[in-house]
Each structure stands twice: as C-alpha cells, then as structure tokens.
Amino acid sequence: MVDGNYSVASNVMVPMRDGVRLAVDLYRPDADGPVPVLLVRNPYDKFDVFAWSTQSTNWLEFVRDGYAVVIQDTRGLFASEGEFVPHVDDEADAEDTLSWILEQAWCDGNVGMFGVSYLGVTQWQAAVSGVGGLKAIAPSMASADLYRAPWYGPGGALSVEALLGWSALIGTGLITSRSDARPEDAADFVQLAAILNDVAGAASVTPLAEQPLLGRLIPWVIDQVVDHPDNDESWQSISLFERLGGLATPALITAGWYDGFVGESLRTFVAVKDNADARLVVGPWSHSNLTGRNADRKFGIAATYPIQEATTMHKAFFDRHLRGETDALAGVPKVRLFVMGIDEWRDETDWPLPDTAYTPFYLGGSGAANTSTGGGTLSTSISGTESADTYLYDPADPVPSLGGTLLFHNGDNGPADQRPIHDRDDVLCYSTEVLTDPVEVTGTVSARLFVSSSAVDTDFTAKLVDVFPDGRAIALCDGIVRMRYRETLVNPTLIEAGEIYEVAIDMLATSNVFLPGHRIMVQVSSSNFPKYDRNSNTGGVIAREQLEEMCTAVNRIHRGPEHPSHIVLPIIKR
C-alpha cells in the first residue's frame, strides 16, 4: 500500500566495475514492500531535477503512485567520481547501476528508465547492455547513432552549433563539479557562457579544431568529434543502432518535428517496433520548446505537451510493463502525430504511414531560380528543356541558419520565417503554383539533385518550406550532403570539378498539410550555418583550415529531362 508520502536519500554512492563510485539520489515511496523502480542517468546535475524534468514528466507523481525513482549523476560530473568522457563509459555504467538497483531489497525486480536528450541516449545504452530487469524505456528526443545525431548527420557535415553549445554547457558543469576551485575557473566559466550566448560567433573561429578552452576542459570534443569527420571505427564502436534489431525492450519514443534528433528517433522506432512494444509520439516541438508557440508560427494550445499529459502517458506505459497492468495502455495508439497546417493530433497504426505515396516534385523554371523572385518552379512534371541554376558559395559569407533543428542558437529554433534569406543570390527557390486543394506531406523527405561544382568538395543543402498567403515562408525540414560523403560516410572521395553527380539529401521528416492558398517551396544552397560547419571547398581537413585558406565555389543545380533534380514528398491522400 502507498499513501503518497516518500523519503529522499541523497548522494548514495554506487560502485562501478572499475571501482569508481557514481552518486544517486533515491526517491522512495512509503510502501509496505518492494516496488518498481525508474532510473534516470543525468549529466546535468541530479540536484537540478525540476529544470530538466519540465521537458519530460512530473516524475514526483510516479513516486507518489508507488514507484521508486533513482536519479544518477553520470561519471565525472557533480557528485559522481571518475572522469567524464561523453558516451564512452555509459553502457557499462548503466549496466552496473541497473545490477545494483536489482540487488536492493526495495526493488521488486522491475526497472524502467526515462529522460530527454543525453538522458534518452543513456536509455538505449542501458537497453543494449542486456540487463534482464530493465523492462521498459521512455527515451525522448534521443539517438542510438551518435554520428548521425547529434554530432554529425546523415550527410556527413558537422553539427557545429550543437557540438559547441552542448560542450560549453557541459563545461560549466565540469567546473561546478570540482571539489577544489582552480584560479582559472571564473574566467573559464565566463568564456563558456559567452559561447552559449553566441554559438555562431564561436563556430566562426578558424581553424575550428583550435578551441583551446573546450579542448582543455573536454578533450573529447576535439579528439573524438572534430578530428573524426568520417563515420569510422571510433564512431561505430559507440553506435547502438546496429544492435537494436533484436531488442525486445518496450520503448515509448517521444520526438519533435523541429528537434535535431527527429531523424534518429524515427529510425530507432522503425528498428525496434517489430520485436518490442514500441510507441511513438511526435509533436511540433524543438529540443527546447514543447509549447507549440514560436515567434513566426503558433500551432495552438493543442500543440502544447503539458507535463501532466506526458506524465499520464509515461505512467500508463510503465504500469503496463513494470506492473503488468495489461489494460493500462487500452485505447492508447501505437503512433500519435501532430499534423501541422491543420494543427491537429492524429492517431496512426504505424510509422511510416502505410498509405504513403512517395511522389517526386521536380525542380524547373523559366529562368534563374536565384532568390524567391527568380524563375524557379516546382511541379510533378519534368521540365522539357535542360537548364542549370548557378550560384557562388563563399565560406566567408554562409547562408545563416534560421530556425529548424538548432539546439543552442539562442533559442532561435523551430518553425522560422525564411524570408530574411530570400534575397540572397546563393539561395535557389523553387515553388509550386498557389494550391487550390490541400496537400498532406507526412513522412521522411528526401531530395535527389544533379549537381556540379568548380571545387573538389562542397556542400549542397535542401529545405522544404510552406509559403503562406501572407508571405511567411515557414521551414519544415532540411538536410545537407557533403560531396566527399555522397557515396559513403566511411570512405570519403573528392569530386572532379565540373563533372555532374547525382546526390541524395536526407531531409529528415515532417507532417504538414499545405492548405489552399499556400505554396510548396524547396530552397537549395550550399550552407546552413551555424547548424552545420562551412565546407572550405578545398578538399582538405575542414576543421584544421583557416578562413583565408578556404575558397569560393561555383555551384550548379542541373534540371531537365536528362538531369531530373527533384524532391520526394511523402503524400497522404485520405
């Protein structure tokens, strides 16, 4: 029996296999016997529980309802011992922590996990460790392939904004974790705060690999991430994705259309859904905003994911899999999506949607597509004549990131108006005619472009945009391909200047109804900064080059019957 009261034990030290002790706080209900347990592994300070938990659940309700909650500082941070090296020790530490919990008299042998972002990644690491008592996980906005998200991406470009912003945040935690203050701590803290306040400025420093503060505080940032642009063995050794195929651990996966992890959240759902009770919730959210309210686009009160709703969903999921309450998820859909445009939630039976019609929309035009007032067109018919749109990509003047799946760029993520970049000559715009009927796009989006460049390496970007009758051009999803990685992320190969290549761009996913009076637009360019690092166009080691060593590229998008550049939209007709 549980009466709603609970006790707290702080800084209980849990031994790992190498003798390092990790600190946990125990929130235990006043119960007559052992209870199910929920574990959170947190690199952001377990004492600051309500700051990060507002993005997930009101977990104290779990405790009041009879669950014990264990919150742990990950290795090397705050009250835990050891050295913090991102991701490297987390699987073993999760396994050891779970084993310790299962040995405690107050645990009934059933453990679950929940949490957002890094806290979600630690759940996948725990799940693949194979500890039998882990009965369910609820990773929100997380990844099982850390190369593809958050540090690089499916196109091979460095997610420099995410890397520098997150590293600066972790750096502040490392400083405050120290038991003995150092003379340089105050100045270091101020510099880290400056990075967080101006990530674009920090990303503009060249060579990018010369980040003395981050390199000193978190050598992993340079040694593992920046200096390993290929998806090599060092990345594959910490990737979990290939191990998910046989995973039977039930998973409640939460994602956001404007979150940098959305592609990997959806990919992990597909990977585990056949062997486990996998549930998926996707809203119009970014990594730091679950309200559905943004400066350029408001989705209404229905888009807000209130803590209570998330808590209720999580509790039902854990009741089913930790307590064996078979009816706890009765009436709960396998997939729940927020469909933008009509701004409504919709229940689905699967992802991808079974009735998806993947439809090519071809780039065309009566003239040059440069700027939004150019002659670029978008239609389901291939243009009858061959043509090419040309622009200059200058790394010293990259196209600025406007909204989208940014993580730390001063909160400017989410559905942003793209009009501020429409007058740039290096932004090609291809638009449909004004729509007379609604067009629903729900699913993964990709582009197949025929491109050439004067450089031996460069980038190409593609962005899907909803153009409103009032002129707003709201971005929905986007992607990038680094030409050296056009064939494989493992073995880069440069291109021949002037030769035409067909490339695929993974633009992640969205769910949006383009309403009558709107237009569908595709924007193509060669940079999206600081979301991604700038390609130097030299074919060299980009992170080790000075800005003065970089060069301007003449880039072309070829279109027509011989080179049918197009975007593939997942059309839903109902």
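Yeah, the Cβs are placed from backbone N, Cα and C, and that goes for glycine too.
Feature annotations, reproduced from Swiss-Prot:
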- Ser117: active site, acyl-ester intermediate (ACT_SITE)
- Asp259: active site, charge relay system (ACT_SITE)
- His287: active site, charge relay system (ACT_SITE)
- Tyr44, Tyr118: substrate binding site (BINDING)
- Tyr44 to Phe: Loss of activity. Has no protective effects against cocaine-induced convulsions and lethality in rat (MUTAGEN)
- Gln55 to Ala or Glu: Decrease in activity (MUTAGEN)
- Ser117 to Cys: Great decrease in activity (MUTAGEN)
- Ser117 to Ala: Loss of activity. Has no protective effects against cocaine-induced convulsions and lethality in rat (MUTAGEN)
- Trp151 to Ala: Decrease in activity (MUTAGEN)
- Trp166 to Ala: Decrease in activity (MUTAGEN)
- Leu169 to Lys: Displays greatly enhanced stability, with a half-life of 570 minutes at 37 degrees Celsius. Exhibits 4.5-fold reduction in catalytic efficiency (MUTAGEN)
- Thr172 to Arg: Displays enhanced stability, with a half-life of 78 minutes at 37 degrees Celsius, and exhibits 3-fold reduction in catalytic efficiency. Displays enhanced stability, with a half-life of 370 minutes at 37 degrees Celsius, and exhibits 3-fold reduction in catalytic efficiency; when associated with Q-173 (MUTAGEN)
- Gly173 to Gln: Displays enhanced stability, with a half-life of 75 minutes at 37 degrees Celsius, and has no deleterious effect on catalytic efficiency. Displays enhanced stability, with a half-life of 370 minutes at 37 degrees Celsius, and exhibits 3-fold reduction in catalytic efficiency; when associated with R-172 (MUTAGEN)
- Asp259 to Asn: Loss of activity (MUTAGEN)
- His287 to Ala: Loss of activity (MUTAGEN)
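Nearest to Asp259 (mutagenesis position) in space, judged by Cα atoms and limited to the recorded positions Ser117, Tyr118, Leu169, is Ser117. In this structure, the C-alpha atom of Tyr118 (substrate binding site) lies 10 angstrom from that of Trp166 (mutagenesis position). Just so you know, the Cβ of Ser117 (mutagenesis position) picks up 26 other Cβ atoms within 10 Å once every protein chain is counted.
When the alpha carbons of Leu169 (mutagenesis position) and Tyr44 (mutagenesis position) are compared, the span between them is 9 angstrom. His287 (mutagenesis position) sits 8 Å from Ser117 (mutagenesis position), taking the C-alpha atoms as the reference points. Non-local contacts of Trp151 (mutagenesis position) by the CB criterion (under 8 A, 6+ apart in sequence, same chain) comprise Leu158, Ser159, Ala162, Leu163, Val225.
Counting only same-chain residues at least 6 apart in sequence, those with a Cβ under 8 Å from the Cβ of Gly173 (mutagenesis position) are Pro43, Tyr44, Asp45, Leu77, Phe78.
Within the same chain, residues at least six positions away from Thr172 (mutagenesis position) with a Cβ under 8 Å of its Cβ are Phe189, Leu192, Ala193. Long-range Cβ neighbours of Trp166 (mutagenesis position) (same chain, at least 6 residues apart, Cβ-Cβ under 8 Å): Pro150, Leu407, Phe408.
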